[in-house]
Structure formats: structure tokens, C-alpha cells
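Just below is one structure, and these are the notes that go with it.
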Amino acid sequence: MSQPTPIITTKSAAKPKPKIFNLFRVCFISLLLIAAVEYFKYGTRINYEWFHCTPIKEPQSGSVIKLWARGGPSCDKRGEYKTIVKRITRDYEPNDEHLSFCIIENDNVPPVHYPIHEDKGEPGYVAYVGYDTDSELVQELCADSTIYHM
């Protein structure tokens, strides 16, 4: 009978290299990317008005406020409108009480305007917002514009 052939294993003379340095390199690159994102967020927070529209509120009477938005170059009429609507939906709770508001467009301001100076000029939109307990005042302030109810 024939004998089974023996299994021959050869050991490599070179030892496997430790992977710890690769781990440190990957961790360092990851931390560097996180730091870059956080630095960008910090830089834009300081110059927030330059990138976004800031809502400005002026109380009228009761729950009624006059609301408009100002900002830097990216705050054109579209940005002002979005900021006003976002502020209305976040600040007022229609489940507590119904809400009345109107948004009045200023036709003197062009749709795309870049207010880069300290004097931002007139706002493109102005809104009057209030709960229905003050609906008479909202109707008076809105005059001929459409009044929305939520």
C-alpha cells in the first residue's frame, strides 16, 4: 500500500507587520475631517446673517406681531418669504388656538436683491400674524391683502 503524502507547511520568514500605524493614520484623518466640519460650522455661525435670513419681530398688540426678514446676499425675496413662513409655523400653535395671518409683498423691492451693505433697505415681504382672538386687528393691519387661517 501506498503511504499518504505528508502535508508540508512552510513558515514565512517575514513576520506580519503590525496594523497599529494604519489605525492611527485612519483615526487622525477622521479627526481632521471632523475638525474641518466643526470649523466651518463655527465660521458660518459667526456670520449667520451673511448666509441666512434673520426673522425680525415687532409686537403690535395682544398676540399680533409684525414679522419680516433681513439678511445678507442670499436673503432675497424668496429667502425672506421662506423665513417668514417657517417662523409663523414654528412660533404659533394652531392646536391651541386658530391662527390668522397675511403676507404683504413690497412691490418696490426687486425679486433678486443683494443687500450687502449695513442698510438692508426695505423688506420684500411683511407679515402680520396673530391668534383668532385678535383677528380684528389682523384684518385691520392686513387691509386689502388675503388673510390665511390655520
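Yeah, the Cβs are placed from backbone N, Cα and C, and that goes for glycine too.
So, quick note: what you're seeing has the original residues, none of the substitutions.
Sequence annotations record features per position, and here Swiss-Prot assigns hexacosanoate binding site to F40 based on experimental evidence. Neighbours of F40 (hexacosanoate binding site), defined as other CB atoms within 10 A of its CB across all chains, total 10.
Among the mutagenesis results in Swiss-Prot, V37 to Y has the note: Partially impairs LAC1-LIP1 complex formation; when associated with Y-41. The residue drawn here is the original one. Under the three-state DSSP scheme, V37 (mutagenesis position) falls in the helix class. Other C-beta atoms found within 10 angstroms of the C-beta of V37 (mutagenesis position) number 9, with every protein chain shown included.
Under a cutoff of 8 A between CB atoms, and with a sequence separation of 6+ in the same chain, K41 (mutagenesis position) has no neighbours. According to Swiss-Prot, the experimentally introduced change K41 to F is described as follows: Partially impairs LAC1-LIP1 complex formation; when associated with F-37.
Note: C53 (mutagenesis position) has non-local neighbours A69, R70, G71, S74, C75, G79, E80, K82, T83, i.e. same-chain residues 6+ apart with C-beta under 8 A of its own C-beta. As a published mutagenesis entry, C53 to A appears in Swiss-Prot alongside the note: About 90% loss in enzymatic activity of the LAC1-LIP1 complex.
Y81 to A appears in Swiss-Prot as a published mutagenesis result, with the remark: About 95% loss in enzymatic activity of the LAC1-LIP1 complex; when associated with A-78, A-125 and A-148. Reduced to three states, the DSSP call for Y81 (mutagenesis position) is helix. There are 17 other Cβ atoms within 10 Å of the Cβ belonging to Y81 (mutagenesis position).
Under the heading of mutagenesis, Swiss-Prot lists C102 to A and annotates it as follows: About 90% loss in enzymatic activity of the LAC1-LIP1 complex. Neighbour count (other Cβ atoms within 10 Å of the Cβ, all protein chains): 18 for C102 (mutagenesis position). Secondary structure from DSSP puts C102 (mutagenesis position) in a beta strand.
All protein chains included, Y125 (mutagenesis position) registers 20 other Cβ atoms within 10 Å of its own Cβ. In the three-state DSSP classification, Y125 (mutagenesis position) falls within a strand. Under its mutagenesis entries, Swiss-Prot includes Y125 to A with the note: About 95% loss in enzymatic activity of the LAC1-LIP1 complex; when associated with A-78, A-81 and A-148.
Secondary structure at Y148 (mutagenesis position), taken from DSSP and collapsed to helix, strand or coil, is strand. Applying an 8 A CB threshold to same-chain residues 6+ apart, the list for Y148 (mutagenesis position) reads S100, F101, C102, I103. Annotation of the mutagenesis experiment Y148 to A in Swiss-Prot: About 95% loss in enzymatic activity of the LAC1-LIP1 complex; when associated with A-78, A-81 and A-125.
In sequence order, Y81 are the recorded positions from V37, F40, Y81 with a C-alpha within 10 Å of the C-alpha of Y125 (mutagenesis position). A separation of roughly 26 Å, to the nearest angstrom, links the Cα atoms of Y81 (mutagenesis position) and F40 (hexacosanoate binding site).
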